[in-house]
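What follows is a short report on a single structure.
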Amino acid sequence: MGRSRGNFQNFEDPTQRTRKKKNAANVENFESTSLVPGAEGGGKYNCDYCQKDITGKIRIKCAVCPDFDLCIECMSVGAEITPHKCDHPYRVMGNLTFPLICPDWSADDEMLLLEGLEIYGLGNWAEVAEHVGTKSKEQCLEHYRNIYLNSPFFPLPDMSHVAGKNRKELQAMAKGRIDDKKAEQNMKEEYPFSPPKVKVEDTQKESFVDRSFGGKKPVSTSVNNSLVELSNYNQKREEFDPEYDNDAEQLLAEMEFKENDTPEEHELKLRVLRIYSKRLDERKRRKEFIIERNLLYPNPFEKDLSQEEKVQCRRLDVFMRFHSKEEHDELLRNVVSEYRMVKRLKDLKEAQVAGCRSTAEAERYLGRKRKRENEEGMNRGKESGQFGQIAGEMGSRPPVQASSSYVNDLDLIGFTESQLLSESEKRLCSEVKLVPPVYLQMQQVMSHEIFKGNVTKKSDAYSLFKIDPTKVDRVYDMLVKKGIAQL
């Protein structure tokens, strides 16, 4: 596939494997980048046999003899000069600096990309980028995905829109690049103080993040960092560890295209590549969905919600894939608003059953109820904390039965009407779970109906209240004890 093994007869020159390095002073670096003959700083090449100027032209470089070049004509007749022999392995040094498919990717870059993928395999984009030498890891990945994987002629690129130019246009482009380099060099000589250095990886990363996900991440806090750590998300690499469908690469681990493959085997391997491409697309879709919806960080909308309201929001997470971000946020607001209204209606109905006749009374009742629940929760916490300390003493002491007054008053704390009840009535309210205001209201209504003659037995009082008939029976029995009702 690559030029590094084209005509080498099992010989591999390590200096030619990755020849585009960051050191621009390397002569090998310029062998494929010099387009204009005699360009300044590019160096000239002469045929070592006929001494013809072959700068900027296709030439033959011997892989055994150091710094030995031949023109096409001398190579075709088998010219030899000691110590060079005509049977030495050689390399064709072409001029591939023109754009082929993309304006910012030369044909030389395309060949180095495919050669790097053949050597290091899919997924090792850092090594592939090092092999190309002029592109970053993100640029190599994006270019391979857009040009090769998403090509309608997969696995081949779409060659119907090749950015071809004639020789004059290519020379003009190269001359323009050389003029730009000269201008930059002059600027550096005039202004020796260089601007502040910016880490190239950071700038590339920021541009890649903005391009892929459409925005920067929110400012991280300690809570946010803990959520990111729990999700095993590496912010700097923008990867999960492990990734979704982490075993997808195992399909290609041992697969290799060979020259002796049958058409059926070749088609089968291409089908495996298509399946692998789809699995990568699904992995990318899920990752972009998580980043776009900001699922790695707490939702600001849920910051002021109660625990019950957060539970309601979590139940709707399964519908997030069917909505846009704005639609899902609107759904959460509507559901939370509905939950609050339903809860408010239940509280008001409970207050109404308790005998409240105004909003102020209902608020006082609900406030006392919440206060009582908080006190009971604190008491349970204290009792559980002290249980370990008094466990030994409990084993040595005889069991003490709690007083009936304490048990009866336990559920009646906070009701001023409880002062109007006797001990037996308090016990009745505790057993049947009736609050004092409701009990007094039932007693008043039943007494009024008994005096009018509408209630002569227990079953007659069932229609007066929309509660459990057993509670009505207990209240009626209490009126019988007081002599108001008759059996």
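Each Cβ is built from the backbone N, Cα and C atoms, and glycine gets one as well.
The feature Zn(2+) 1 binding site is assigned by Swiss-Prot to Cys47, Cys50, Cys71, Cys74. For Cys62, Cys65, His84, His88, the entry in Swiss-Prot reads Zn(2+) 2 binding site. The domain 'SANT' annotation in Swiss-Prot covers 100-152. For Lys216 to Ala or Arg, Swiss-Prot lists a mutagenesis experiment annotated as follows: No phenotypic effect. The domain 'SWIRM' annotation in Swiss-Prot covers 401-487.
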Helix, strand or coil at Cys74 (Zn(2+) 1 binding site) [DSSP, three-state]: helix
Binding-site residues compared (Cys65, Cys74) - the one with the fewest other Cβ atoms within 10 Å: Cys65
Zn(2+) 2 site, defined by Cys62, Cys65, His84, His88: further same-chain residues with Cβ within 8 Å of the Cβ centre: Ala63, Val64, Phe68, Pro83, Lys85, Tyr90
Cys50 (Zn(2+) 1 binding site) versus binding-site residues Cys65, His84, His88 - nearest by Cα: His84
Inter-residue Cα distance where the pair is Cys47 (Zn(2+) 1 binding site) and Cys65 (Zn(2+) 2 binding site), in Å: 14
Between Cys71 (Zn(2+) 1 binding site) and Cys62 (Zn(2+) 2 binding site): CA-CA distance (Å): 11
Tally of residues which DSSP labels helix, strand or coil - the domain 'SWIRM' (401-487): 60 helix, 0 strand, 27 coil
Cβ neighbour count (within 10 Å, all chains shown) around Cys50 (Zn(2+) 1 binding site): 12
Cβ neighbour count (within 10 Å, all chains shown) around Cys62 (Zn(2+) 2 binding site): 19
DSSP residue counts for the domain 'SANT' (100-152), split into helix, strand and coil: 35 helix, 5 strand, 13 coil
Cβ packing number for His84 (Zn(2+) 2 binding site), 10 Å threshold: 16
Neighbourhood of Cys71 (Zn(2+) 1 binding site) by C-beta distance under 8 A, where only residues 6 or more apart in the same chain count: Cys47, Tyr49, Cys50, Lys52, Ile54, Lys57, Arg59, Ile60
C-alpha spacing of Cys74 (Zn(2+) 1 binding site) relative to His88 (Zn(2+) 2 binding site), in angstrom: 14
